Amino acid sequence: MKVLILIMIIASLMIMGVEMDRDSCVDKSRCAKYGYYQECQDCCKNAGHNGGTCMFFKCKCA
């Protein structure tokens, strides 16, 4: 039982790490209301993601 709980804790920490990496461009590139979406795409691709979009003036990597 303790092993199962330990595995679940480790898995949740790994998932949290992936989510944090996915948003690695949020602080680097704030999106303007109009345009500048290419900067977000480039930032996410340089960080190793497939691309990104602007949501609520923040860059979200996919």
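Using the three backbone atoms N, Cα and C, a Cβ is placed for every residue, glycine included.
According to Swiss-Prot, the mutagenesis experiment Q38 to A carries this note: 6-fold reduction in affinity for Kv11.1/KCNH2/ERG1 potassium channel (Kd=72.9 nM). The Cβ neighbour count for Q38 (mutagenesis position), using a 10 Å radius and every protein chain shown, is 8.
For the published mutagenesis M55 to A, Swiss-Prot gives the following note: 30-fold reduction in affinity for Kv11.1/KCNH2/ERG1 potassium channel (Kd=303.4 nM). In sequence order, no residues are near M55 (mutagenesis position), counting only same-chain partners six or more apart with C-beta under 8 A. According to its DSSP assignment, M55 (mutagenesis position) is in a strand.
Counting every protein chain shown, the Cβ of A62 (mutagenesis position) has 10 other Cβ atoms within 10 Å. Quoted from Swiss-Prot, the note on mutagenesis experiment A62 to T is: No change in affinity for Kv11.1/KCNH2/ERG1 potassium channel (Kd=14.2 nM).
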